[in-house]
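Participant: The structure is given below, and queries will be raised subsequently.
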Amino acid sequence: MRLGLCVVALVLSWTHLTISSRGIKGKRQRRISAEGSQACAKGCELCSEVNGCLKCSPKLFILLERNDIRQVGVCLPSCPPGYFDARNPDMNKCIKCKIEHCEACFSHNFCTKCKEGLYLHKGRCYPACPEGSSAANGTMECSSPAQCEMSEWSPWGPCSKKQQLCGFRRGSEERTRRVLHAPVGDHAACSDTKETRRCTVRRVPCPEGQKRRKGGQGRRENANRNLARKESKEAGAGSRRRKGQQQQQQQGTVGPLTSAGPA
């Protein structure tokens, strides 16, 4: 009799423990499920009770908002002002612009739109356009004056010396750039550009005809110089002769003084 009562007591105790454990397990599952449904907002695939959304749907962007000392993830269809969208195969993100006073940016260090009242110049925001630039067409974007549009450098020309291509070893060669387009109303600001450098070539004798022409030209130049010297000397001698003649004439006209009296 006692043995039967003990068996019944053990069976009842085991049944009670089983029911209790099932109830606790069911309560835990319901609590986790409830917390998950409250933390994950629409468009969020993975979330945390502490940090909000951890992963958004493929077409949405995740933005980390600061809440006291925590960062909470939020899923958005587009990034707010001051952020730019960074698309990634894993997850699209909104990244804050690092440029001061920037409202929209292309990357973290290149602004595309400044806050109201500020001027945009080369991806930065300024209270006024920097020196050498001005706002274009009433906008808030600064631009530098139009530059001269030049052609590419031409190939280097032949090595020459005094317009000769022979009879020397060291000479010079040059190349040029031409104006393709000048700023409107300021054509004087642009001009063709020439660049010269020294060159060394193997000495090539000049053809006989060119030598004779060169020699004849040299003789003519020497003859002209000699003629000029001769004319200069003759002019100097003539000037001295004329001066001597004038002095003699002056001495001949001056005679002794005589006094006039009654005969």
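Placed from the backbone N, Cα and C atoms, the Cβ positions cover glycine too.
Marked as domain 'TSP type-1' by Swiss-Prot on the basis of sequence analysis: 147-207. Listed in Swiss-Prot is the mutagenesis experiment R66 to W, annotated as follows: Reduces activation of Wnt signaling. As a published mutagenesis entry, Q71 to R appears in Swiss-Prot alongside the note: Strongly reduces activation of Wnt signaling. Here Swiss-Prot describes Q71 to E as a published mutagenesis experiment; the accompanying note says: No effect on activation of Wnt signaling. In Swiss-Prot, the entry for mutagenesis R87 to A states: Nearly abolishes activation of Wnt signaling. The structure shown retains the original residue. In Swiss-Prot, the entry for mutagenesis F106 to E states: Abolishes activation of Wnt signaling. The structure shown retains the original residue. A mutagenesis experiment is reported in Swiss-Prot for this position, F106 to A, and the note states: Abolishes activation of Wnt signaling. Abolishes LGR4 binding. Where Swiss-Prot documents F110 to A as a mutagenesis experiment, the accompanying text is: Nearly abolishes activation of Wnt signaling. Swiss-Prot gives this note for the published mutagenesis N137 to Q: Secretion of RSPO1 is decreased. Increased Wnt/beta-catenin signaling-enhancing effects. A mutagenesis experiment is reported in Swiss-Prot for this position, W153 to A, and the note states: Secretion of RSPO1 is decreased; when associated with A-156. Decreases activation of Wnt signaling; when associated with A-156.
For each listed feature, how buried is it and what is near it?
Facilitator: All protein chains included, R66 (mutagenesis position) registers 8 other Cβ atoms within 10 Å of its own Cβ.
In the three-state DSSP assignment, the secondary structure recorded for Q71 (mutagenesis position) is strand.
The Cβ of Q71 (mutagenesis position) has N51, L64, E65 as same-chain neighbours under 8 Å, each 6 or more residues away in sequence.
Secondary structure at R87 (mutagenesis position), taken from DSSP and collapsed to helix, strand or coil, is coil. Take the CB of R87 (mutagenesis position) and look out to 10 A: across all protein chains shown you find 9 other CB atoms.
In this structure, F106 (mutagenesis position) is part of a beta strand by DSSP. Cβ neighbours within 10 Å of F106 (mutagenesis position), excluding its own Cβ and spanning all shown chains: 12.
F110 (mutagenesis position): 15 other CB atoms within 10 A of its CB, across all protein chains.
Annotation for N137 (mutagenesis position): no spatial neighbours, criterion Cβ-Cβ under 8 Å with sequence separation of six or more. DSSP gives N137 (mutagenesis position) a coil state; it is part of no helix or strand.
W153 (mutagenesis position) falls within neither a helix nor a strand when secondary structure is assigned with DSSP, and so counts as coil. If you draw a 10 Å sphere around the CB of W153 (mutagenesis position), it holds 12 other CB atoms from the protein chains shown.
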Participant: Per DSSP, R66 (mutagenesis position) is which: helix, strand or coil?
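Facilitator: Where R66 (mutagenesis position) sits, the three-state DSSP reduction gives strand.
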Participant: Report, in whole Å, the straight Cα-to-Cα distance of R87 (mutagenesis position) from R66 (mutagenesis position).
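Facilitator: The separation of the Cα atoms works out to 22 Å.
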Participant: Go through the mutagenesis positions F106, F110, W153 and tell me which ones have a CA within 10 A of the CA of R87 (mutagenesis position).
Facilitator: none
